[in-house]
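I have placed the structure first, in the form of structure tokens, so that the comments after it can refer back to it.
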Amino acid sequence: KEGYLVSKSTGCKYECLKLGDNDYCLRECKQQYGKSSGGYCYAFACWCTHLYEQAVVWPLPNKTCN
């Protein structure tokens with residue numbers, strides 16, 4: 001599974017500016033989803049890879065980013 005890293009409190013994606021390999025996204029994905037996950041910046045938001053099936057990713061039901 002893969003998807004955009006999301007803030008559970010706001011429903012917002014984690015923004016990033018440096019597209020492609022991105023240390024910030026990699027660090028945040030690993031922190032939220034575990035050491036086996038990966039991450040990079042895609043369309044100015046952190047995209048996480050190698051997630052477990054139950055991982056919560058954007059969009060969150062009933063939570064819009066505002």
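A Cβ is built for glycine as well, from the same backbone N, Cα and C atoms used for every other residue.
Copied from Swiss-Prot, the annotated features are:
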type: DOMAIN; residues: 1-66; note: domain 'LCN-type CS-alpha/beta'
type: MUTAGEN; residues: E15 to R; note: Non-amidated peptide that is not toxic to mice at concentrations up to 30 ug/20 g mouse body weight, when injected intraperitoneally
type: MUTAGEN; residues: N66 to H; note: Non-amidated peptide that is less potent than the native peptide
type: MUTAGEN; residues: N66 to S; note: Non-amidated peptide that is almost inactive
type: MUTAGEN; residues: N66 to R; note: Non-amidated peptide that is less potent than the native peptide
The domain 'LCN-type CS-alpha/beta' (1-66) [mean pLDDT, rounded to integer]: 97
Three-class DSSP secondary structure - N66 (mutagenesis position): coil
Pairwise Cα distance for N66 (mutagenesis position)/E15 (mutagenesis position) [Å, integer]: 14
Mapped DSSP class for E15 (mutagenesis position), helix or strand or coil: strand
